[in-house]
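So the structure is just underneath, and the comments pick up after that.
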Amino acid sequence: MAQRMTTQLLLLLVWVAVVGEAQTRIAWARTELLNVCMNAKHHKEKPGPEDKLHEQCRPWRKNACCSTNTSQEAHKDVSYLYRFNWNHCGEMAPACKRHFIQDTCLYECSPNLGPWIQQVDQSWRKERVLNVPLCKEDCEQWWEDCRTSYTCKSNWHKGWNWTSGFNKCAVGAACQPFHFYFPTPTVLCNEIWTHSYKVSNYSRGSGRCIQMWFDPAQGNPNEEVARFYAAAMSGAGPWAAWPFLLSLALMLLWLLS
């Protein structure tokens, strides 16, 4: 009798530990990976409403990591944000430039990139994003709209001549059509910002990839995406039901013992 009670007590303790661990992981995912801002050059400490966000950054106005001023600067050539010159190989086509503006808005404003934030040791930022699963249609359209524009590099994070205060092509770096340096949409989106993005096989609306473009009237679809990946990273995603199944098995053992 005493042995049976000891066994039952041990089973109960195991059940409590398992369920407790699962709840801890879920809580960690919610606080550390969701609704957060990067520790970077222009980001706010915490996301919040910004009613006057400018033009292409407006989809994030209900909950943003960027200020109104940052959103305005995101639309300018050689803005104070990073002194980056989109027209380094002649005038960039407006259809192409709008993708880079949207890319900047997503980077500066989105509070839904937590699952992909990584620490870095750089003078201008302490954190970056890595391998954000960008919806394939957003990447394909970006590449298509930039086919007629020119550039001189495949990695825009490094290798520029900054002596004039903004980026210019390095000596010997020839200006070529985008498709010369970016032969496919995947190369463009994965390589241009040193793997900040990783093109997803999922489509817009799937809940499994980050949308650069969305209609705020329909809500922010990237919130669901962030929750999915945060849960998966915390070990509480598709396996969230296993504590219950284990507890059920333990209870059966208890009854049969």
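Numbering starts at 1 and runs along the chain as it is shown here.
Note: Cβ is positioned from N, Cα and C throughout, glycine not excepted.
Predicted, not measured: the structure shown is a model, and the values here were computed from it.
There are 15 other CB atoms within 10 A of the CB of Tyr82 (mutagenesis position), with all protein chains counted. The annotation that Swiss-Prot gives for the mutagenesis experiment Tyr82 to Ala reads: Slightly reduced affinity for folate.
Using a 10 Å Cβ-Cβ cutoff, Asp103 (mutagenesis position) registers 21 neighbours. Quoted from Swiss-Prot, the note on the mutagenesis of Asp103 to Ala is: Strongly reduced affinity for folate.
Cβ contacts within 10 Å of Arg128 (folate binding site), excluding its own Cβ and spanning all protein chains shown: 21. The folate binding site feature in Swiss-Prot is assigned to Asp103, Tyr107, Trp124, Arg125, Lys126, Glu127, Arg128, His157, Lys158, Gly159, Trp160, Asn161, Trp162, Ser196; the stated evidence is experimental evidence.
Quoted from Swiss-Prot for the published mutagenesis Tyr107 to Ala: Moderately reduced affinity for folate. There are 22 other CB atoms within 10 A of the CB of Tyr107 (mutagenesis position), with all protein chains counted.
According to Swiss-Prot, the mutagenesis experiment Trp124 to Ala carries this note: Moderately reduced affinity for folate.
Swiss-Prot gives this note for the published mutagenesis Arg125 to Ala: Moderately reduced affinity for folate. Secondary structure at Arg125 (mutagenesis position), as computed by DSSP, is strand. Sequence-distant contacts of Arg125 (mutagenesis position), defined by Cβ-Cβ distance under 8 angstroms and a gap of at least six in the same chain, are Met38, Asn39, Ala40, Lys41.
Rounded to a whole value, the Cα-Cα separation of Trp160 (folate binding site) and Tyr82 (mutagenesis position) is 13 Å. Lys126 (folate binding site) sits 20 Å from Asp103 (mutagenesis position), taking the Cα positions as reference.
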